[in-house]
Amino acid sequence: MASGILLNVKEEVTCPICLELLTEPLSLHCGHSFCQACITANHKKSMLYKEGERSCPVCRISYQPENIQPNRHVANIVEKLREVKLSPEEGQKVDHCARHGEKLLLFCQEDSKVICWLCERSQEHRGHHTFLMEEVAQEYHVKLQTALEMLRQKQQEAEKLEADIREEKASWKIQIDYDKTNVSADFEQLREILDWEESNELQNLEKEEEDILKSLTKSETEMVQQTQYMRELISELEHRLQGSMMDLLQGVDGIIKRIENMTLKKPKTFHKNQRRVFRAPDLKGMLDMFRELTDARRYWVDVTLAPNNISHAVIAEDKRQVSSRNPQIMYQAPGTLFTFPSLTNFNYCTGVLGSQSITSGKHYWEVDVSKKSAWILGVCAGFQSDAMYNIEQNENYQPKYGYWVIGLQEGVKYSVFQDGSSHTPFAPFIVPLSVIICPDRVGVFVDYEACTVSFFNITNHGFLIYKFSQCSFSKPVFPYLNPRKCTVPMTLCSPSS
């Protein structure tokens, strides 16, 4: 019953023009009330089409603007009704129109709202396409179900994107932390090099000081002895001159001859302008070298060795280590997969290739040569039978035969093998290399497109040992290791070592 009374009250305070609860209600002298905006718009419309005649939109009774009065009583009722409409009890009545109290049976397609029949007739929905809810519910249920599936798919994509960005974030964090570690390590190496250079230079200066001062001290002693001899001789002559005639003449010719033949011994001196001038290390060159090695190590590949039927090498089971053996020994070495017997009338060869061929790109690997007195390493364009007969005599280790290698012999002689002259095409030009610190580990970097092969002394802070330029890579090349006749093995280092 209370709801019915409430609906009746709402009808009394509903604007006849907009069918909404009155807003700033104004009343005419005929008793009808309207929203201020609605009656003002109606007044303007009447002035435009009816030659200034103003009439009530409900009863058509004429009125004058001065007769319009604000209706505060109705405004208070509307305010109370709005509070009642927003109460929890009213809000729970979802099947009735909040404005008109009628059942919500229609769906407005343009506004996508559920409305009552009074809403359909209002100015807000006038001319819109409306349908019974039962007519469109199934259609929109299918559309919503499709939208839900689409949304779930997009949610999965969003979750994957979220996971991907988190993974990328973590990857970048790891990479930058790794780069920070490398930068710190590189500069620590630079500091070690500078400390070593300083210590070495100070030792050289101390040695120079010791040698010079020792020589000058010896010269000083000789000069003191010479001066003392002069004093004694002068004293003897003064004594003769002051003594008797006998003293004067006794042995006088010998003394005069001794004085005339006397030559002053001059001390050994050292010219300061001929000294070795100290020059600070080329820090820019060092940084460039470190950057080159750091860049090369980004292309570290996991190289393993490939057996062949022409090498007298022993390859370990993990295919990372190779050593030479006496060609007369014919048994299987423990822990090895491959051994090769001596071949009649065939020179003793211990070279082996890596399994991985290089046809493009950049490739880097490191070889442990510690405690070896002889070795050869680098890259090779593949074994050629006609080039193997004199290989152990170094006659074919030339770039023109597909070998870009450096080597060690007799424990201290480092060399690079270059092409021989036209007069001796089978004899390589062996160039000695200046290596201050003997490498226990050598890095090899191949840039196929740039046609270069570089060798780094990892033991000595990665200093460049030698670099081949303008290499003629006309076919695939392979890592090449040759332990020679030194039985100590050569070992390919893993990228994680």
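Every residue gets a Cβ built from N, Cα and C, even glycine.
Nope, none of those substitutions made it into this model, it's the original residues.
Cβ neighbour count for HIS125 (Zn(2+) binding site) (all protein chains, 10 Å cutoff from its Cβ): 18. The Zn(2+) binding site annotation in Swiss-Prot covers CYS97, HIS100, CYS119, HIS125.
The domain 'B30.2/SPRY' annotation in Swiss-Prot covers 283-497 and rests on sequence analysis.
ILE165 (mutagenesis position) is surrounded by 10 other CB atoms, counting those within 10 A of its CB over all protein chains shown. Following the DSSP three-state reduction, the secondary structure of ILE165 (mutagenesis position) is helix. ILE165 to Lys appears in Swiss-Prot as a published mutagenesis result, with the remark: No effect on dimerization or higher order self-association.
Experimental mutagenesis is annotated in Swiss-Prot for TRP172 to Lys, with the remark: No effect on dimerization or higher order self-association; when associated with K-176. Same-chain residues at least 6 positions away in sequence with a Cβ under 8 Å from that of TRP172 (mutagenesis position) are not found in this chain.
Swiss-Prot lists ILE176 to Lys among its mutagenesis entries, and the accompanying note reads: No effect on dimerization or higher order self-association; when associated with K-172. Cβ neighbour count for ILE176 (mutagenesis position) (all protein chains, 10 Å cutoff from its Cβ): 10. In the three-state DSSP assignment, the secondary structure recorded for ILE176 (mutagenesis position) is helix.
Under its mutagenesis annotations, Swiss-Prot gives LEU194 to Lys the following note: Fails to dimerise and exhibits reduced higher order self association. In the three-state DSSP scheme, LEU194 (mutagenesis position) is classed as helix. Cβ neighbour count for LEU194 (mutagenesis position): 14 (other Cβ atoms within 10 Å of its Cβ, all protein chains included).
What Swiss-Prot notes for the published mutagenesis of LEU202 to Lys is this: No effect on dimerization or higher order self-association. Cβ contacts within 10 Å of LEU202 (mutagenesis position), excluding its own Cβ and spanning all protein chains shown: 10.
According to Swiss-Prot, the mutagenesis experiment LEU205 to Lys carries this note: No effect on dimerization or higher order self-association. Around the Cβ of LEU205 (mutagenesis position), a 10 Å sphere holds 12 further Cβ atoms from the protein chains shown.
Spatially, by CA atoms, the mutagenesis positions ILE165, ILE176, LEU194, LEU205 include one closest to CYS97 (Zn(2+) binding site), and that is ILE165.
For the pair formed by LEU205 (mutagenesis position) and HIS125 (Zn(2+) binding site), distance between Cα atoms is given as 102 Å, rounded to the nearest Å. Considering only the binding-site residues HIS100, CYS119, HIS125, the residue whose Cα is spatially closest to the Cα of LEU194 (mutagenesis position) is HIS125. The binding-site residues under consideration are CYS97, CYS119. Their Cβ neighbour counts within 10 Å are lowest for CYS97. Taking the centroid of the Cβ atoms of CYS97, HIS100, CYS119, HIS125 as the Zn(2+) site, the other same-chain residues with Cβ within 8 Å of it are LEU19, ARG99, GLU102, ILE115, CYS116, TRP117, LEU118, GLU120, ARG121, SER122.
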